[in-house]
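A.B. asks: So Swiss-Prot has the following annotated:
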- His461: active site, charge relay system (ACT_SITE)
- Asp489: active site, charge relay system (ACT_SITE)
- Ser551: active site, charge relay system (ACT_SITE)
- Tyr693 to Ala: Complete loss of viral replication (MUTAGEN)
- Tyr720 to Ala: No effect on viral replication (MUTAGEN)
- Tyr723 to Ala: No effect on viral replication (MUTAGEN)
- Tyr728 to Ala: No effect on viral replication (MUTAGEN)
Amino acid sequence: MAHGEPYYSSKPDKDFNFGSTMARRQMTPTMVAKLPNFVRNSPQAYDWIVRGLIFPTTGKTYFQRVVVITGGLEDGTYGSFVFDGREWVEIYPIEHLNLMSSLKLIHKANALQERLRLSQEEKATLALDVQFLQHENVRLKELIPKPEPRKIQMKWIIVGAVLTFLSLIPGGYAQSQINNTIFTDMIAACKYSTETLTENLDLRIKLALANITISDKLDAVRQILNFAFVPRAHWLRTVFYYIHYYEMWNIFMFVLAIGTVMRSARPGTDLITLATSHLSGFRMAVLPTIPFHTTMTLWVMNTLMVCYYFDNLLAITLAILAPILGIIFLCFMEDSNYVSQIRGLIATAVLIAGGHACLTLTGTTTSLFVVILTCRFIRMATVFIGTRFEIRDANGKVVATVPTRIKNVAFDFFQKLKQSGVRVGVNEFVVIKPGALCVIDTPEGKGTGFFSGNDIVTAAHAVGNNTFVNVCYEGLMYEAKVRYMPEKDIAFITCPGDLHPTARLKLSKNPDYSCVTVMAYVNEDLVVSTAAAMVHGNTLSYAVRTQDGMSGAPVCDKYGRVLAVHQTNTGYTGGAVIIDPTDFHPVKAPSRVELLKEEIERLKAQLNSAAENPATAVTQQPVVTLEQKSVSDSDVVDLVRTAMEREMKVLRDEINGILAPFLQKKKGKTKHGRGRVRRNLRKGVKLLTEEEYRELLEKGLDRETFLDLIDRIIGERSGYPDYDDEDYYDEDDDGWGVVGDDVEFDYTEVINFDQAKPTPAPRTVKPKTCPEPEAETQPLDLSQKKEKQLEHEQQVVKSTKPQKNEPQPYSQTYGKAPIWESYDFDWDEDDAKFILPAPHRLTKADEIVLGSKIVKLRTIIETAIKTQNYSALPEAVFELDKAAYEAGLEGFLQRVKSKNKAPKNYKGPQKTKGPKTITH
């Protein structure tokens, strides 16, 4: 194959074609057969290198070329091999960047294909398991016996009918049947009239004697309500007419018997209890005691009530002896059953004895019924918190629990109705992200972690002292490095580069700890629990049943944002440590340079204090212990204000002392010196030294404020170059120069605190024949301003040559005030378009001071261009320039004139002999 077709090991190798084609042509069958184990379907780079560069060679063989192949091996390494005539020998790897990038992509693709294959196999296995489970589910459903419709036995229907018949008997008093005749009707009418007259007479006597009782008042109110709210012909009167023959117990037992037959799980026991309570006469007093009974004590109560029907004294004796006998003969039971049985026997004794007393004294058991209800209510109010009694042994282990919630042995269908009742509340949804969870596996055990940002967050005790941990995510295992562990029980693990979670959790910006959600992996199953939490400093506590492996789980709010990291495991309660954004990064310790700077500042402060109080500094002795003094906030504020006032005063004095040479009077606005080059402009001169500049910055003056102050000073003391033209002078055009006349400003001046002072180029000054002495600078008296102006005008008229004016004080305005005559002309579309510059060409001062007026003028300009009516434009521009003049800014009409028209007597740029600038 020498000098034949190029050799390619695979299609990707041919597509990439890395290296030398000549080297590929040198491949022989022997070389191909002995090739190293490169990655299948991967490219290689072929090089044809001089032999002497690889092997120690002398003579003519030095310049012979050999084939070198570089590629990725199956063991994951990268290497280069050269053929020495017999076999391939590994040499130092040659770096081919494109080849290395391609191998990385191929390796990643192979890894993804392997994951896909494993996932597909797992999916097929799970699908098969699901099918098996579905078949098993169907088979088990067929084995479950179908519930048959409930059938009520005929004997219970007969017993219920008998009880219903007994309850419908009005009473035990028989009434004789009387034949109604005209005489009997007259007797009944007379009897009714006599009773009514008697009631009226009694009422009048009571009113006369003022002997009205509370019962009389209640009867009167009842009659008023009866006649006021119930009409004379109403169905309620008919119902009450028939009901008043029956007692309340009869009606209640009728309803209870029907409910027992229809809904009770044990109708026989319930109906027998109703029958015995009716026969014994205890009636309503029996019902409140039923929750205290067990099955055995319930039958004891029924037996004693039947015995009471025949012999009340025997029943009372047995009822009193029942608790004593139960304590003795039931001691073989376990504690929980023993307590329940004794409690039922005591309730039976109270019922029999108290019921007999009430029947003997009052003839009814209503008072006993009220007493038992009151006791139950008090007991219920005192045990609202606890839900069970725990019985413990000597070691403190709970061996049994007795629920405080009373369960009925009889008539339990009410509780079933309550359980199947209508819900009264709606629970809120919570957001969970299972894709953000992973399992942290260490030699000590397993824990839960979650992805947040570029880290995996878990509990520090789940990581232990390990530097590297295994992260299990979606069935795959990754090795990750522990990045940082703060003082809290939290660990931050760097997320591996090839691990890409489907979801990440974010920290809560506004934490709400009222309701928290804990989600974790336990035995490869996702568990989620929601509970109310309490904050204890930097920790949370909540009632959640926790298990091993939940350490490091996220504790989130209802929106799925992280609040804390789950920590403790007590079985019934959970705890977590609150996580903050500051916990993600370690607090950097100050460097040695920063510590030295702080020490220097402290020493400077001590030196300044010693300089201010030299006597104290000399006589002060070192004190071993310092007295602690309590200082209020107001004292601290006063001290800070005093210190700031002193520092600002010192700062003002220093600035005034430094800038005093530059705060000089300005020259008057004349045209006498236009042809003369101004001197002493101090171009490129440093206004302050670097030490003074830093000192001002340390005093509290920031850089931006300081630069603004320097710009203002420059604007007050410098301006455009002024030339002296002896041949030109116009008294009427005294206000010609607008830009640069009232403010002397040199745009070429450079403020530089680091560069050296440039050397100004020499200038040729036009000699003067009759120089006049300059007058000394005097402060301007505002009261004599008009007189000086008149004198100045007279001197200008008399002189044959323009003279210099006296320096004028600094003015906050720019140029001359706008005059209406300058704006009163015929405006056209071009004038309207170019009167305002583009928005990006406006200065910051224009936007701040004239922003609203500029927007208004733009609106007027747009309207004028659309309607071709420019009558309102002059007044608007005049108002804008007037506002600009008052703010110390240049008018916009003046800017247009300055831009379109060069200044008079402009002689072009000045010629200097400075260094040339070479541009590349």
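Including glycine, each Cβ sits where the backbone N, Cα and C put it.
Heads up, this one's the original sequence, none of the swaps are in it.
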A.B. asks: What kind of secondary structure is His461 (active site, charge relay system) part of, going by DSSP in three states?
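C.D. replies: It is helical.
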A.B. asks: Cα-Cα separation of His461 (active site, charge relay system) and Ser551 (active site, charge relay system), in Å?
C.D. replies: 8
A.B. asks: What does the structure give for the C-alpha distance between Ser551 (active site, charge relay system) and Asp489 (active site, charge relay system)? Integer Å is fine.
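C.D. replies: Cα-Cα distance, Ser551 (active site, charge relay system) to Asp489 (active site, charge relay system): 10 Å.
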A.B. asks: Specify the count of other C-beta atoms within 10 Å of the C-beta of Asp489 (active site, charge relay system).
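C.D. replies: Result for Asp489 (active site, charge relay system): 19 other Cβ atoms within 10 Å.
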A.B. asks: Relative to the Cβ position of His461 (active site, charge relay system), how many further Cβ atoms are located within 10 Å?
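C.D. replies: 15, counting other Cβ atoms within 10 Å of His461 (active site, charge relay system).
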A.B. asks: Note down the number of other Cβ atoms within 10 Å of the Cβ of Ser551 (active site, charge relay system), including every protein chain shown.
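C.D. replies: By my count, 26.
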A.B. asks: For Asp489 (active site, charge relay system), which of the three DSSP-derived states applies: helix, strand, or coil?
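C.D. replies: The residue in question, Asp489 (active site, charge relay system), is coil (DSSP, three-state).
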